[in-house]
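According to Swiss-Prot, the protein carries these features:
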{"type": "DOMAIN", "residues": "7-124", "note": "domain 'Response regulatory'"}
{"type": "MUTAGEN", "residues": "Asp12 to Ala", "note": "Abolishes magnesium binding"}
{"type": "BINDING", "residues": "Asp12, Asp13, Asp57, Asn59", "note": "Mg(2+) binding site"}
{"type": "MUTAGEN", "residues": "Asp13 to Ala", "note": "No effect on magnesium binding"}
{"type": "MUTAGEN", "residues": "Asp57 to Ala", "note": "Abolishes magnesium binding"}
{"type": "MUTAGEN", "residues": "Thr87 to Ile", "note": "Impairs chemotaxis; when associated with W-106"}
{"type": "MUTAGEN", "residues": "Lys92 to Arg", "note": "No effect on chemotaxis"}
{"type": "MUTAGEN", "residues": "Ile95 to Asp, Lys or Met", "note": "Loss of CW flagellar rotational signaling activity"}
{"type": "MUTAGEN", "residues": "Tyr106 to Trp", "note": "Impairs chemotaxis; when associated with I-87"}
Amino acid sequence: MADKELKFLVVDDFSTMRRIVRNLLKELGFNNVEEAEDGVDALNKLQAGGYGFVISDWNMPNMDGLELLKTIRADGAMSALPVLMVTAEAKKENIIAAAQAGASGYVVKPFTAATLEEKLNKIFEKLGM
């Protein structure tokens with residue numbers, strides 16, 4: 001299991017969704033969670049460093065989750081950062097686009113705590129965390 005001190009950044013323009021994800025992470029033992037309301041806000045925080053995992057929505061103002069993902073993957077300092085997309089975008093082409101852009105995983109809203117835990121564990125296992 002991953003280090004419980006792992007620092008998460010939860011990115012979503014909907015504050016209730018950020019709170020839901022934060023609370024689910026807390027239930028899983030991860031208390032080091034910060035929030036960003038869009039991709040621009042997230043990038044500013046990520047560039048300051050210290051994050052070990054990003055959970056991002058797709059549809060957001062200013063910079064959407066897919067653009068954020070592509071920017072993270074193109075940045076040498078952040079390119080290996082795990083990014084889990086959590087989004088209402090359930091179409092096959094969206095899932096393929098996220099995978100091609102380098103998403104570590106993909107969860108469609110609405111989802112359960114068990115689904116989030118399963119996806120996180122798969123990513124942790126794949127990355128040897």
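Please read every residue number as a count from 1 along the shown chain.
The backbone N, Cα and C atoms fix where each Cβ goes, glycine too.
None of the noted substitutions appears here; every position holds its original residue.
Spacing of Asn59 (Mg(2+) binding site) relative to Thr87 (mutagenesis position) is 8 Å (Cα to Cα, whole number).
On a Cα basis, Asp57 (mutagenesis position) lies 10 Å away from Tyr106 (mutagenesis position). Cα distances from Thr87 (mutagenesis position) to the mutagenesis positions Asp13, Asp57, Ile95 are smallest for Asp57. Listed in chain order, the residues near the Mg(2+) site other than Asp12, Asp13, Asp57, Asn59 are Val11, Phe14, Met17, Asp38, Ser56, Trp58, Met60, Asp64, Gly65, Thr87, each with its Cβ within 8 Å of the site Cβ centroid. Cβ neighbours within 10 Å of Thr87 (mutagenesis position), excluding its own Cβ and spanning all shown chains: 25. Between the C-alpha atoms of Ile95 (mutagenesis position) and Asp12 (mutagenesis position), the distance comes to 18 Å. Note on the domain 'Response regulatory' (7-124): DSSP counts are 55 helix, 21 strand, 42 coil.
Taking the C-alpha positions, the distance from Asp12 (mutagenesis position) to Lys92 (mutagenesis position) comes to 21 Å. By the criterion of other Cβ atoms within 10 Å of the residue's own Cβ, the least surrounded of the mutagenesis positions Asp12, Asp13, Asp57 is Asp13.
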